[in-house]
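Colleague: Dropping the structure in here first, questions after.
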Amino acid sequence: MAQFVYTMHRVGKVVPPKRHILKNISLSFFPGAKIGVLGLNGAGKSTLLRIMAGIDKDIEGEARPQPDIKIGYLPQEPQLNPEHTVRESIEEAVSEVVNALKRLDEVYALYADPDADFDKLAAEQGRLEEIIQAHDGHNLNVQLERAADALRLPDWDAKIANLSGGERRRVALCRLLLEKPDMLLLDEPTNHLDAESVAWLERFLHDFEGTVVAITHDRYFLDNVAGWILELDRGEGIPWEGNYSSWLEQKDQRLAQEASQEAARRKSIEKELEWVRQGTKGRQSKGKARLARFEELNSTEYQKRNETNELFIPPGPRLGDKVLEVSNLRKSYGDRLLIDSLSFSIPKGAIVGIIGPNGAGKSTLFRMISGQEQPDSGTITLGETVKLASVDQFRDSMDNSKTVWEEVSGGLDIMKIGNTEMPSRAYVGRFNFKGVDQGKRVGELSGGERGRLHLAKLLQVGGNMLLLDEPTNDLDIETLRALENALLEFPGCAMVISHDRWFLDRIATHILDYQDEGKVEFFEGNFTEYEEYKKRTLGADALEPKRIKYKRIAK
């Protein structure tokens with residue numbers, strides 16, 4: 001194979017109004033290299049992948065793959081034939097093998113004809129068997145089932161037209177991986193995957209022999225799979241040979257040499273670096289340490305010190321000893337049992353990470369805690385001092401015609417944030433909307449910017465118990481890191497639905513895991529500790545994702 005599978009020479013891209021989103025990028029990609037692409041929202045990461053996939057040709061410079069290289073591209077919103085079933089969509093990826101198997105059956109049937117040209121049939125049989133052998137085609141059904149389980153695809157006969165956006169993405173990703181291209185271009189491949197499927201994808205891409213260029217905020221992927229980090233910063237492409245942890249070290253050193261305005265960002269990076277350097281044992285004691293120092297987190301002096309953080313979660317009323325108690329909870333939808341006999345109690349200071357397949361009932365639990373839905377049986381008891389800040393309050397009610405500042409402030413110069421008052425522009429600035437960005441229309445925002453705006457609206461309530469439903473979706477790593485640091489310093493409790501394992505390892509003191517047939521397990525510890533516990537008690541197979549099974553309600 002050639003030395004490089006893809007080369008870019010002085011590539012630039014201008015977007016309205018005359019903004020150079022990419023400038024003078026010259027890069028060469030080695031065969032088999034695994035590259036993670038980092039950068040703030042709006043830095044041009046998706047644009048870079050569209051250029052590499054040959055979709056965006058309106059560029060300066062030259063972007064050229066090696067001849068005969070097969071490129072597979074996963075956009076954020078993949079297009080599938082709405083008339084097809086899941087099975088038909090997936091089989092498109094292996095159509096050569098499917099057609100060969102079908103034709104081989106026909107050839108076998110033709111042997112029964114005494115007038116057949118047996119030499120011609122034998123030659124065709126040999127050619128078909130060669131195709132099938134090369135792709136392990138006789139085990140095709142096993143391969144498809146394994147891939148469908150790993151990415152938790154909907155039923156084979158489900159119509160694409162009836163699937164959610166997340167389900168379509170999983171089907172598109174599965175199809176792409178089965179195509180086995182020479183180079184994979186993946187735009188946020190972990191979005192809409194649960195933590196177990198993300199871990200499976202990480203192992204798959206680690207063993208994949210081709211080149212991978214992935215935009216992702218999944219830092220375990222960037223640490224365990226990526227051999228290169230490509231950072232897009234103010235239009236420049238800055239390559240770094242090494243994984244995420246080593247990139248973080250050099251980034252910290254680089255920021256140390258830059259202007260003092262980077263001080264807050266450097267402080268945020270140093271907190272994450274401290275966690276990385278502790279190793280597994282030290283990391284696992286962090287959750288227990290948080291519970292132990294809850295009183296310190298609550299002190300006014302401590303909160304004042306942390307107001308300079310990049311993202312500051314305003315404290316709500318002081319929490320009493322009783323936070324949340326769930327007893328014998330049961331909830332079904334139609335004939336599906338989502339939650340069966342769930343009981344747990346949350347201590348003050350806890351941050352509970354909630355994991356499990358999409359559609360298992362994680363968001364339903366939030367709606368029951370906030371009183372929007374009622375359980376079939378069992379009780380949910382909130383402590384008297386608990387003030388909820390629930391993620392569903394604002395998610396779908398943002399006005400696209402308003403500016404960022406208007407959407408958060410309601411046009412007020414001074415805002416009430418929890419129990420305190422502060423200038424509204426200063427509060428909005430805490431969510432990395434600085435200066436002119438506060439004048440952007442909501443409808444013009446990227447997914448990550450909408451995520452930050454949503455957090456700004458949610459957190460102004462000043463609750464002491466946060467319910468966060470996939471807050472990490474679409475956030476760039478800078479904002480993710482800031483959110484982690486803010487949660488770790490927050491003098492309250494939080495329940496967080498997330499598939500981001502690094503995020504869960506840094507913040508979670510407990511894990512709530514949705515499993516098959518309505519079973520939900522409550523565990524004290526972070527995500528990695530929970531994985532180790534599952535391996536010890538159930539064996540390594542317990543970590544392999546499978547399509548969810550719902551217990552049916554007896555009629």
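Glycine is treated like the rest: Cβ placed from N, Cα and C.
Every residue here is the original one, so none of the noted swaps is modelled.
Annotations for this protein, taken from Swiss-Prot, read as follows:
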BINDING   G39, L40, N41, G42, A43, G44, K45, S46  ATP 1 binding site
BINDING   G356, P357, N358, G359, A360, G361, K362, S363  ATP 2 binding site
DOMAIN    6-259  domain 'ABC transporter 1'
DOMAIN    324-550  domain 'ABC transporter 2'
MUTAGEN   E188 to Q  Causes growth defect at 18 degrees Celsius in bipA deletion strain; when associated with Q-456 (called EQ2)
MUTAGEN   E470 to Q  Causes growth defect at 18 degrees Celsius in bipA deletion strain; when associated with Q-188 (EQ2)
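Help me picture where these features are in the structure shown.
Modeller: Within the same chain, residues at least six positions away from G44 (ATP 1 binding site) with a Cβ under 8 Å of its Cβ are K13, I21, L22, L232, G235.
In sequence order, D469, I497 make up the list of same-chain residues 6 or more apart from S363 (ATP 2 binding site) whose Cβ falls under 8 Å from its Cβ.
Restricting the average to the domain 'ABC transporter 2' (324-550) gives a pLDDT of 86.
In sequence order, Q76, I215, T216, H217, D474 constitute the residues six or more apart from E188 (mutagenesis position) in its chain with CB-CB distances below 8 Å.
Cβ neighbour count for E470 (mutagenesis position) (all protein chains, 10 Å cutoff from its Cβ): 20.
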Colleague: Around P357 (ATP 2 binding site), how many other C-beta atoms are within 10 angstroms of its C-beta?
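Modeller: The Cβ of P357 (ATP 2 binding site) has 21 Cβ neighbours within 10 Å.
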Colleague: N358 (ATP 2 binding site) to A43 (ATP 1 binding site): how many Å between their Cα atoms?
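Modeller: Cα of N358 (ATP 2 binding site) to Cα of A43 (ATP 1 binding site) measures 30 Å after rounding.
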Colleague: Which of these binding-site residues has the least crowded Cβ, counting other Cβ atoms within 10 Å: L40, A43, A360?
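Modeller: So among L40, A43, A360, the binding-site residues given, the one with the fewest Cβ atoms within 10 Å is L40.
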Colleague: Taking only the Cα atoms, work out how far P357 (ATP 2 binding site) lies from G39 (ATP 1 binding site), in Å, as a whole number.
Modeller: 28
Colleague: Setting G39, L40, N41, G42, A43, G44, K45, S46 aside, what same-chain residues sit with their Cβ within 8 Å of the center of the Cβ atoms that define the ATP 1 site, listed in sequence order?
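Modeller: Here the nearby residues are T47, L232, S446, D476.
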Colleague: Spatially speaking, which of the recorded positions G359, K362, E470 is closest to S46 (ATP 1 binding site)? Use C-alpha to C-alpha, please.
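Modeller: Going through G359, K362, E470 one by one, the Cα closest to that of S46 (ATP 1 binding site) is E470.
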